[in-house]
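Here the structure is laid out as structure tokens; the discussion comes afterwards.
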Amino acid sequence: MCFFALEEWAAANRDYENTPAPYWHVKSVPDGFTAISGILWSISYILMAKKAFKDRSYAMPLHCLCLNITWEAVYGFVYGPGLLNQVVFAQWMIVDVVLFYAILRSAPYAWKQSPLVAQHLAGIIVVGCVICLWLHLAIAATFIPSIGRQVVFMTAWPMQVLINFSSIAQLLSRGNTLGHSWGIWWTRMLGTIAAACCFFWRIHYWPERFGYAWTPYGKFLLLGSIGSDMVYAAVYVYVQRIEKQLDSLVNTKAQKAR
């Protein structure tokens with residue numbers, strides 16, 4: 001088997017483009033949701049980068065960022081599912097590069113408890129990206145011949161669930177909200193809902209083509225992504241409250257010491 005499935009991918013794209021949709025809006029409305037999602041997620045990434053520079057910490061877990069940027073490279077430039085999607089993926093990739101830079105700048109502060117990681121973070125990121133790129137290319141070459149364009153959904157949405165739960169774990173393990181913000185969450189959450197609406201629309205109006213997104217696995221990915229975003233908000237409130245209590249305690253002790 002070849003490591004690339006370019007011919008099979010081209011055939012899958014032709015099949016999608018040449019298959020008449022049951023309703024005129026089945027392709028255009030989801031494209032609108034995709035564009036909205038792309039803009040919101042880009043804003044979220046930009047806010048993450050700004051917060052990383054400001055707080056000298058970061059919100060996006062490293063393994064998620066490595067998975068994200070390499071996925072965007074694979075489906076933005078190797079297996080493109082259409083111009084609009086490719087533009088969105090390329091846009092995310094550019095912002096991810098800025099986010100990587102912000103993370104590297106914050107490394108001495110974010111990883112001060114582990115100088116070894118701080119000193120070698122650039123190398124860790126490079127190795128992580130190489131492994132993730134290999135993973136995405138291997139998955140594409142293996143599954144495109146059998147499921148075609150479905151591979152985009154089947155690989156993108158698990159990463160969304162992973163990002164949410166990893167961000168929750170990050171908040172709890174750090175015990176603070178440095179690098180995180182409500183603006184990051186709102187734009188990310190609304191972007192995820194817009195992307196989910198894209199598939200809800202397709203599932204309802206074109207189940208013959210997009211029914212795979214409402215299989216038990218598809219339901220887990222779509223509902224799990226939205227649900228875990230809600231859990232993140234609750235955890236953020238909890239950690240923020242603890243932060244305020246600790247700050248208040250420190251201030252009280254400082255006043256007594258005077």
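Note: Cβ is positioned from N, Cα and C throughout, glycine not excepted.
Residues as originally present; substitutions not included.
Keep in mind the model is a prediction, meaning the values are calculated, not measured.
Listed in Swiss-Prot as a mutagenesis experiment, D31 to A is described as follows: Does not affect cyclase activity. One mutagenesis experiment named in Swiss-Prot is D55 to A, and its note says Does not affect cyclase activity. Record note (Swiss-Prot) on the mutagenesis of E72 to A: Completely abolishes cyclase activity. According to Swiss-Prot, the mutagenesis experiment D96 to A carries this note: Completely abolishes cyclase activity. Here the residue is the original one, while Swiss-Prot reports the published mutagenesis D229 to A with the comment Completely abolishes cyclase activity.
Projection of Swiss-Prot feature records onto the structure.
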residue: D31; record: mutagenesis position; CB count, 10 Å: 15
residue: D55; record: mutagenesis position; CB count, 10 Å: 18
residue: E72; record: mutagenesis position; CB count, 10 Å: 22
residue: D96; record: mutagenesis position; CB count, 10 Å: 22
residue: D229; record: mutagenesis position; CB count, 10 Å: 23
Candidates D31, E72, D96, D229 (mutagenesis positions) - the one closest to D55 (mutagenesis position) by CA: D96
D96 (mutagenesis position) and E72 (mutagenesis position), distance between Cα atoms, whole Å: 10
